[in-house]
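Features of the protein shown, as given by Swiss-Prot:
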MUTAGEN   Ser27 to Ala  Strongly reduced phosphorylation
MUTAGEN   Leu256 to Ala  No effect on dimerization
MUTAGEN   Gly263 to Ala  No effect on dimerization
MUTAGEN   Leu270 to Ala  Loss of dinerization
MUTAGEN   Leu277 to Ala  Loss of dinerization
MUTAGEN   Phe284 to Ala  Loss of dinerization
Amino acid sequence: MVTPKQIDFSSCVGADNSNGTLSHRRSPRNIPSSKRAASVAEEETMKKKMKMKKKKKKLDPPLIVRIWNEEDELSILKGLVDYRAKTGFNPKIDWDAFCSFLGSSIVERFSKDQVLSKIRKLKRRFHVHSEKINQGNDPKFTRSSDSEAFGFSSMIWGQGDDDGMDKEHEVNGNGAAENRTNESGEEMLKEHEEEVANTELLNENGAAKTTENGTSSGKERHDEDNDDDDELCAVQDAFEAVMSQGLSGYQKKLQLEKLMNLGNGKRRELSDEWKALCVEETRFNIKKLRFSAKLAEAANDS
């Protein structure tokens, strides 16, 4: 009788292990080790993401930044003029009622304290400009809206009315609040001089060169250059305000070049005369605005 031939599979699939299972099967111990590796990698990734988020939060700027612009300042000044006309020009202002009167364009973006702080700054700025004008100096408006803002301010504080703001925000009785006001006014007066405060011609050792009489030659030269630039700007401003209308581009260029090449004496004469006219015009506009305020007050009283 033929017995079946036993086939040996060991040559094809390898030898059996001690448990009788095929050697090509994976050990169950390999599965948890791979899961642990994946888990560790995932934890490292999460830690990196958390660190990045924390770092980003530190670097991110504040979400809400309150910035006043020219339109906001004019809105407040116009609002004060209208509110005073509505309340019969009462010198004592109810600031809570005024903030409600301003409307959502300001109130929704700024708090009452921010509004009052801005009004105090506008009031100080007006008094600084008024003092310079009364002394016969140019107020030097740096923005296009400064002249308009000064007009509204003169209607509010030009008569010297006490709006109660300074007393309401006094800090103590030793004059601390008053000192801050004076310091702020002095800072405004000096803000146009700070840019040229320390510009002197230096020698090789880093010291300012001095002349025989002990004065700084660099400072004198710098002052002369500033005077020349100021005179040129004044003459150019006068030309654009008085003569340039109706001229072609070429005519403007030709005549302006001639004015820029004038001698120092003639140029200084024209510059001084134009500055004097500007001061007179500013004073006239102030008087006109004050008269407008009186006229509006009389119309509301009758």
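Our numbering is plain: 1 for the first residue shown, then up by one each step along the chain.
Any Cβ shown, glycine's included, is placed from N, Cα and C.
The structure, with features from Swiss-Prot marked on it.
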| residue | record | Cβ neighbours (10 Å) |
| --- | --- | --- |
| Leu256 | mutagenesis position | 17 |
| Gly263 | mutagenesis position | 8 |
| Leu270 | mutagenesis position | 17 |
| Leu277 | mutagenesis position | 13 |
| Phe284 | mutagenesis position | 10 |
